[in-house]
Amino acid sequence: MYTLIKLTSEYTSRAISFTSRNFVASEPTSIALKLTTCDFTTSFQNIMKQCVDYGHSFAFVDADDNIKAQILNIPYDAYENMHYGNIRETDPMFDLFGNLDSYTPDDKCLYVFAIGSEVTGKGLATKLLKKTIEESSSHGFKYIYGDCTNIISQNMFEKHGFETVGSVKYKGYQYGITKPFDSINCTEYIKRMVKTI
């Protein structure tokens, strides 16, 4: 049995650990770059903390209060001004995501930074996305968007009314003289996906 909660400051360290662990194990760009949990945490701990602090993030916890699935959300204006821990291991990722910046929202927007689940077959990630959609509307957001890096999240977002507004193909993507994402075979593109509320 899993309980849906709104993430609060008492969960910050667990939320950061969960996302770092989940992404280096299953997120295509993190795997392609061979990121460690330390690399991921160093680069993204500030935004993960802010996602919890802003109060728009949710999780499912088990009976022992361990996070089993979560979604980290942040208002776009805060996301846009975020400072990251710059390490060379994540530079190609920032470069790739930067190529999606041709789309920026023109009204109050909530950004889905991360969604993940350690539990399969229970629909926990889908329930978290639905909760985000419901909550964003009640807080006056006009849009929700996320940068979806794998086919599973892309299909889930599309099923819930998100449209692709930008994409970059992994194969052949060049960072300097390297092609760091050529090893990604599970998904063809990274997609920026947007839902109008």
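Numbers run from 1 along the shown chain.
Glycine is no exception: its Cβ is also placed from the backbone N, Cα and C atoms.
Although substitutions are noted, the structure shown does not include any of them.
Sequence-distant contacts of Ser117 (acetyl-CoA binding site), defined by Cβ-Cβ distance under 8 angstroms and a gap of at least six in the same chain, are Asn22, Phe60, Lys68, Ala69, Leu124, Ala125, Leu128. In this structure, Ser117 (acetyl-CoA binding site) is part of a beta strand by DSSP. If you look up Swiss-Prot, you'll see Asn22, Ile115, Ser117, Gly121, Gly123, Ala125, Thr126, Thr149, Asn150, Lys159 marked as acetyl-CoA binding site.
Under its mutagenesis annotations, Swiss-Prot gives Glu27 to Gln the following note: 26-fold reduction in catalytic constant and 126-fold reduction in catalytic efficiency. DSSP assigns Glu27 (mutagenesis position) to coil, not to a helix or a strand.
Annotated active site per Swiss-Prot: Glu27, in sequence order.
The domain 'N-acetyltransferase' annotation in Swiss-Prot covers 102-182. Averaged over the domain 'N-acetyltransferase' (102-182), the predicted model reaches a pLDDT of 96.
Around the Cβ of Cys148 (mutagenesis position), the same chain contributes Gln154, Phe157, Ile190, Lys191, Arg192, Met193, each under 8 angstroms and 6 or more positions distant in sequence. Experimental mutagenesis is annotated in Swiss-Prot for Cys148 to Ala, with the remark: No effect on catalytic constant.
Taking all protein chains in view, 15 other C-beta atoms sit within 10 angstroms of the C-beta of Thr126 (acetyl-CoA binding site). Cβ packing within 10 Å was compared across the binding-site residues Asn22, Asn150, and the lowest neighbour count falls to Asn150. On a Cα basis, Glu27 (mutagenesis position) lies 7 Å away from Asn150 (acetyl-CoA binding site).
Mapped onto three states, the DSSP output places Asn22 (acetyl-CoA binding site) in helix. Within the same chain, residues at least six positions away from Glu27 (mutagenesis position) with a Cβ under 8 Å of its Cβ are Gly116, Thr149, Asn150. Counting residues per DSSP class in helix, strand and coil order gives 24 helix, 24 strand, 33 coil for the domain 'N-acetyltransferase' (102-182).
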